[in-house]
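What Swiss-Prot annotates here:
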{"type": "MUTAGEN", "residues": "Ser20 to Ala", "note": "Abolishes activity; when associated with A-21; A-58; A-60; A-83; A-135; A-149; A-260 and A-475. Abolishes activation by BMH1 and BMH2; when associated with A-21; A-60 and A-83"}
{"type": "MUTAGEN", "residues": "Ser60 to Ala", "note": "Abolishes activity; when associated with A-20; A-21; A-58; A-83; A-135; A-149; A-260 and A-475. Abolishes activation by BMH1 and BMH2; when associated with A-20; A-21 and A-83"}
{"type": "MUTAGEN", "residues": "Ser83 to Ala", "note": "Abolishes activity; when associated with A-20; A-21; A-58; A-60; A-135; A-149; A-260 and A-475. Abolishes activation by BMH1 and BMH2; when associated with A-20; A-21 and A-60"}
{"type": "BINDING", "residues": "Asp114, Asp116, Asn118, Gln120, Asp125", "note": "Ca(2+) binding site"}
{"type": "MUTAGEN", "residues": "Gln120 to Ala", "note": "Decreases catalytic activity"}
{"type": "MUTAGEN", "residues": "Thr135 to Ala", "note": "Abolishes activity; when associated with A-20; A-21; A-58; A-60; A-83; A-149; A-260 and A-475"}
{"type": "BINDING", "residues": "Arg302, Trp309, Asp310, Asn346, Arg355, Ser356, Gln357, Glu424, Arg473, Gly476", "note": "substrate binding site"}
{"type": "MUTAGEN", "residues": "Ser475 to Ala", "note": "Abolishes activity; when associated with A-20; A-21; A-58; A-60; A-83; A-135; A-149 and A-260"}
{"type": "ACT_SITE", "residues": "Asp478", "note": "active site, proton donor/acceptor"}
{"type": "MUTAGEN", "residues": "Glu674 to Ala", "note": "Abolishes catalytic activity"}
{"type": "ACT_SITE", "residues": "Glu674", "note": "active site, proton donor/acceptor"}
{"type": "MUTAGEN", "residues": "Arg686 to Ala", "note": "Decreases catalytic activity"}
{"type": "MUTAGEN", "residues": "Glu690 to Ala", "note": "Severely decreases catalytic activity"}
{"type": "MUTAGEN", "residues": "Tyr691 to Ala", "note": "Abolishes catalytic activity"}
Amino acid sequence: MSQVNTSQGPVAQGRQRRLSSLSEFNDPFSNAEVYYGPPTDPRKQKQAKPAKINRTRTMSVFDNVSPFKKTGFGKLQQTRRGSEDDTYSSSQGNRRFFIEDVDKTLNELLAAEDTDKNYQITIEDTGPKVLKVGTANSYGYKHINIRGTYMLSNLLQELTIAKSFGRHQIFLDEARINENPVNRLSRLINTQFWNSLTRRVDLNNVGEIAKDTKIDTPGAKNPRIYVPYDCPEQYEFYVQASQMHPSLKLEVEYLPKKITAEYVKSVNDTPGLLALAMEEHFNPSTGEKTLIGYPYAVPGGRFNELYGWDSYMMALGLLEANKTDVARGMVEHFIFEINHYGKILNANRSYYLCRSQPPFLTEMALVVFKKLGGRSNPDAVDLLKRAFQASIKEYKTVWTASPRLDPETGLSRYHPNGLGIPPETESDHFDTVLLPYASKHGVTLDEFKQLYNDGKIKEPKLDEFFLHDRGVRESGHDTTYRFEGVCAYLATIDLNSLLYKYEIDIADFIKEFCDDKYEDPLDHSITTSAMWKEMAKIRQEKITKYMWDDESGFFFDYNTKIKHRTSYESATTFWALWAGLATKEQAQKMVEKALPKLEMLGGLAACTERSRGPISISRPIRQWDYPFGWAPHQILAWEGLRSYGYLTVTNRLAYRWLFMMTKAFVDYNGIVVEKYDVTRGTDPHRVEAEYGNQGADFKGAATEGFGWVNASYILGLKYMNSHARRALGACIPPISFFSSLRPQERNLYGL
């Protein structure tokens, strides 16, 4: 946006400025709720004030102004507005359009430009890339052209959003549809996407939140809530919600005190949402107290629950947008899950009760604590203490206990309990694995699934297959050839880096907030900060012994069953930097040797092509392998490299990732997806692996993006200076941007 000239002389500065047109008090970049709200409805404006909407003054009018009124404008360049010039530069982006009929314009736009009929306008569409729209000054009588994929796709998005607000006519600022893409994407993430992804349980929305699109069985047709056995207030709340909305057929059930793998399997056919933390609210109109859930964010797409490690990544982005209440709510929910379900769950559905996800609670609680005001806020201190108490319980009872702990190495593995076939996968996901067993027993595939789940057919090899499959899903990296058939036996660098971080964080917490003495309410044991630091030191030594490969510069996973270090080159090696467990020498070798193997056009690949191996019909591509890149890998690597003094490398990697996201956003109708192909410069969002790409299936306008990808964009921009931001806005590829830099500027990117 242009800068306002404030040095216009004493008369100009002292004179009260008169609002002469609508554009002077309407923000073209305001939230959709404001921009398309009732006050901006053209039909209402016509009734109240039928003339002179956003009248642009010509030079002839200005020349007739008295010398007194010209005071302070002497430094402004006077340019005449061309009567037929419809270029952006001629108007400086200040024009406004009048869309007399939103539906009609929307249909005309799609008919002319959406040639592949997917309700999006992209560079792959072959339309004329131009559309005439009416001017606001003439109330649509005169027309000008909107040109190009980016502006037309933004017009489609704005018309779609306006229609969703029930608008039939709109004024539309040119600046809104030709906004710098970096600014537009940032604005949408902070003001729209986070709001669309935020959930908060109340009496009126329980049924909608409880719906599950991942499972299609007779028992899953009705929404269902499972409540911990010791939460009677919540049980009564959900029963009340069910009674208030009988048409929803909401079912409410208590969970048993002891949750076993057998119990979890028994309710796979009747899955339900698991209750989360709630707080009391006082209703001033009724004088009654009621429960309401703490807010939380969901990843998006088919993932409509509170997820484990997604929530930490999203919390970082939410805090940047000052949505502290949502980030804080997710910490509350994790405390609740540990206290009532025994662990931070993969997600809050009944079929996830045996399965956790990568642990980030200590760091998550710390960043929320700081945002809440730290020690100066008693509520923040209370939250931190409860979060660390829960984290210590999780550390002891989940990650350093059987079956996840390997007693010989002292390292931990993704090794969840569970029985049967995971029900949340696509119905045919395991068919190729199960078909030989069905043939062996002379039954159909569906019959075999039922017999196996019921325990009437025993197949030890199949049991082991699903043990590792559940481990893969607990790791958050579902799926990858890195873990296939071995996950539960692997002491991974990612998990053990996180546990090292837990140990360091807990040591600091005990020293700072517990007078260096912590009594665990679980087992009444007493620990000090020195004891936790010693545990961290021991883990660090074991990680180096079993996982570090000096020659390659990678931390590799260690197979505890065959007692052998693997050689799968994964981006999770940089988690050792994020956790702070690597030595300076190890960090240097990682940057010199490991990084070049993983750094691609669009950032870090999940693994190297060599490690992934060949792809064929019988060996299909996996989404957590090369050539795909994921937001959490970028976020943790950026912070890890920065903390070890490699900020310039972080700048380079962040530019690559942000370029890829921005390019897809500009060329493909504002798309933001779960993962990207970091080797592709044209359509990196196009991922044909497993269940496709969440965030790509929308009509007209993307309203959610994808949780941790949204966060990665906002976090990545913190590493960009103004020069880099301008280059991103112009979609300049990394190779062109880096090669055009002066020598001193190249140093900023580790080149």
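All residue numbers here begin at 1 and follow the chain in the order shown.
Each Cβ is built from the backbone N, Cα and C atoms, and glycine gets one as well.
Predicted, not measured: the structure shown is a model, and the values here were computed from it.
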Could you check which of the recorded positions Arg355, Asp478, Arg686 is the closest Cα neighbour of Asn118 (Ca(2+) binding site)? Arg686
Using the CB centroid of Asp114, Asp116, Asn118, Gln120, Asp125 as the Ca(2+) site centre, which other residues of the same chain sit with their CB within 8 A? Glu113, Thr115, Lys117, Tyr119, Ile121, Thr122, Glu124, Asn669
If we check Cα distances from Arg355 (substrate binding site), which of the recorded positions Asp116, Asp125, Thr135 wins as closest? Asp116
How long is the line from the C-alpha of Arg302 (substrate binding site) to the C-alpha of Asp125 (Ca(2+) binding site), rounded to the nearest angstrom? 27
Using a 10 Å cut-off, grab the number of neighbouring Cβ atoms around the Cβ of Arg473 (substrate binding site), all chains included. 24
Asp114 (Ca(2+) binding site): nearby recorded positions from Gln120, Asp310, Gln357, Asp478, Cα cut-off 10 Å: Gln120
Return the single residue from the binding-site residues list (Arg302, Arg355) that has the minimum number of other CB atoms within 10 Å. Arg302
What does DSSP say about Thr135 (mutagenesis position): helix, strand or coil? strand
Using a 10 angstroms cut-off on Cβ to Cβ distances, just flag whichever of Asp125, Asp310, Glu674 is the loneliest among these recorded positions. Asp125
Provide the number of Cβ atoms within 10 Å of the Cβ of Asp114 (Ca(2+) binding site), excluding the reference atom itself. 20
Site with most surrounding Cβ atoms, counting all protein chains shown within 10 Å, from the recorded positions Asn118, Gln120, Gln357, Ser475: Ser475
Could you say which of the recorded positions Asp116, Asp478, Glu690 has its Cβ with the most other Cβ atoms inside 10 Å? Asp478
Nearest to Ser475 (mutagenesis position) by Cα, among Gln120, Thr135, Gln357, Tyr691 (recorded positions)? Gln357
Out of Asp116, Gln120, Asp125, Thr135, Tyr691, the recorded positions in the record, which is closest to Arg473 (substrate binding site) when you go by Cα distance? Tyr691
Name the one residue among Asp125, Asp310, Gln357 whose Cα is closest in three-dimensional space to that of Arg686 (mutagenesis position); these are the binding-site residues. Asp125
Measure from the CA atom of Thr135 (mutagenesis position) to the CA atom of Asp478 (active site, proton donor/acceptor) and give the result in Å, rounded to a whole number. 51
May I ask which of the binding-site residues Asp116, Asp125, Asp310, Gln357 is closest to Thr135 (mutagenesis position) if we compare their C-alpha atoms? Asp125
Give me the largest Cα to Cα distance among Arg302, Trp309, Asp310, Asn346, Arg355, Ser356, Gln357, Glu424, Arg473, Gly476, the residues the record lists as binding substrate, in Å as a whole number. 19
